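Peer 1: Swiss-Prot lists 99-272 with the feature domain 'CRAL-TRIO', giving sequence analysis as the kind of evidence. Swiss-Prot documents K66 to A as a published mutagenesis change and attaches the note Inactivates phosphatidylinositol, but not phosphatidylcholine, transfer activity, but rescues the lethality and Golgi secretory defects associated with sec14 null mutations; when associated with A-239. For the mutagenesis of K239 to A, Swiss-Prot gives this note: Inactivates phosphatidylinositol, but not phosphatidylcholine, transfer activity, but rescues the lethality and Golgi secretory defects associated with sec14 null mutations; when associated with A-66. The structure shown keeps the original residue. In Swiss-Prot, the entry for mutagenesis G266 to D states: In SEC14(ts); temperature-sesnitive allele that is targeted to the proteasome at the restrictive temperature. The structure shown retains the original residue.
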Amino acid sequence: MVTQQEKEFLESYPQNCPPDALPGTPGNLDSAQEKALAELRKLLEDAGFIERLDDSTLLRFLRARKFDVQLAKEMFENCEKWRKDYGTDTILQDFHYDEKPLIAKFYPQYYHKTDKDGRPVYFEELGAVNLHEMNKVTSEERMLKNLVWEYESVVQYRLPACSRAAGHLVETSCTIMDLKGISISSAYSVMSYVREASYISQNYYPERMGKFYIINAPFGFSTAFRLFKPFLDPVTVSKIFILGSSYQKELLKQIPAENLPVKFGGKSEVDESKGGLYLSDIGPWRDPKYIGPEGEAPEAFSMK
């Protein structure tokens, strides 16, 4: 079961993925998966949980644990404990990242429009990181708070709006990680943040990666990835693309030219008076046609 408030929210956008989506997603279940879903929900209800028991959420935890019901239950319970301890349920109201306009200059991270499958596209320019300047205006703790803030905004605002725009359930994002200009020292400087961010993503927001493009990858990066591929989950590997400096053609296969920023080979430009590429946050979640009962996505900072 879900709460009445959740029910009204879930009914405001599509709840099934398209038929060609991965097995184990809403609308694409076999009988064994349906049985596992019902079993997991019953176990969690019996344990006293009343929120986040919708099909989409529970199936993400099940997929993350290969439909092992007991392991999925443990993962869900650990996530709920973390949410309570971290204050995740109220972070969109409680946390304000007023230093974001400055941080965007030293570690650009932003969402911009959607890919051909309706996913919000997330850009992270890891090669442009300048930890020395970042440390003058923020801390790793606040950066991680902002990461969780963004995840909650994705779940509560971006994905529902993208689902309405696409006409089917959108559960994942498309990530573009740009390594242009990266050095061993700059990569090492943010390793602690990246490690913690990865832990949060994998354990508390499972199965949110739709496509992952690493562009401007240094020489040897692809070779190293091939060495590790046999140890990675095949489904995860199928979502990851390692590209060098000639990446535009591949990106345009997944992202319409009108949605891909000019700097990455597309045609999308953003007026600096509206925040520019880094701060404008353009997508269906800003379009009144696709905003539902949740309202427009909040801002973590003030543009004033």
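Glycine is treated like the rest: Cβ placed from N, Cα and C.
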Peer 1: Give the three-state DSSP assignment (helix, strand or coil) for K66 (mutagenesis position).
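Peer 2: Note: K66 (mutagenesis position) is coil by DSSP, not helix or strand.
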Peer 1: Around K239 (mutagenesis position), which residues of its chain at least 6 apart sit with Cβ under 8 Å of its Cβ?
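Peer 2: When sequence neighbours closer than 6 are ignored, K239 (mutagenesis position) has M209, G210, K211, F212 within Cβ distance under 8 Å.
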Peer 1: Determine the mean pLDDT over the domain 'CRAL-TRIO' (99-272), rounding to the nearest whole number.
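Peer 2: Within the domain 'CRAL-TRIO' (99-272), the model's average pLDDT equals 92.
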Peer 1: Could you state the CA-to-CA distance between G266 (mutagenesis position) and K66 (mutagenesis position) to the nearest Å?
Peer 2: 37
Peer 1: Neighbour count first, Cβ atoms within 10 Å, every protein chain included; then name which of K66, G266 tops the list of mutagenesis positions.
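Peer 2: Answer by Cβ density within 10 Å: G266.
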